[in-house]
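Worksheet for the structure shown next.
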Amino acid sequence: MEPGPALAWLLLLSLLADCLKAAQSRDFTVKDIIYLHPSTTPYPGGFKCFTCEKAADNYECNRWAPDIYCPRETRYCYTQHTMEVTGNSISVTKRCVPLEECLSTGCRDSEHEGHKVCTSCCEGNICNLPLPRNETDATFATTSPINQTNGHPRCMSVIVSCLWLWLGLML
């Protein structure tokens, strides 16, 4: 057999395998996000979140999420996932939020038809890709301390203590 037809079959099978793999995937990957993140931001520390209101599932939410920056007064990406007891999605809501809306993450059973509602928050650019499905996923993930206080008083006390120690050694 000549190498030409065999190579053509190999390429055709490879293309078919890629098409089948793409057709089966109904979720976004981190690789997809690379195309959503431009190199400039409208303000220092600007970030984006997937945003949608009551989408049917995670795919529909992430697929149609507007590609815009979060308002300056927000800092976190919020996700609320309502699902059946079987785990099938009923609705997905994602948005940019301030700290106050992230203080009650976790899962709870809804009194409405036995549904489960899981809520999560995260800090970072487009960090709300996955859905919270259980207590392990329904967390508040932050990359910086929530209680950020001005560190100068502590630094000053350390500096003064070091100066006193140094002066004591010099005398």
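Using N, Cα and C of the backbone, Cβ positions are placed for all residues, glycine too.
None of the listed substitutions appears in this model.
Counting residues per DSSP class in helix, strand and coil order gives 11 helix, 34 strand, 50 coil for the domain 'UPAR/Ly6' (47-141). Under the heading domain 'UPAR/Ly6', Swiss-Prot lists 47-141.
As a published mutagenesis entry, N88 to A appears in Swiss-Prot alongside the note: Abolishes binding to LRP6.
Within 10 Å of the C-beta of I90 (mutagenesis position) we count 17 further C-beta atoms, all protein chains included. According to Swiss-Prot, the experimentally introduced change I90 to E is described as follows: Severely reduces binding to LRP6.
Within the same chain, no residue at least 6 positions away from E111 (mutagenesis position) has a Cβ under 8 Å from its Cβ. What Swiss-Prot notes for the published mutagenesis of E111 to R is this: Increased binding to LRP6.
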> Tell me, how many other CB atoms lie within 10 A of the CB of N88 (mutagenesis position), whichever protein chain they belong to?
Replying inline: 8
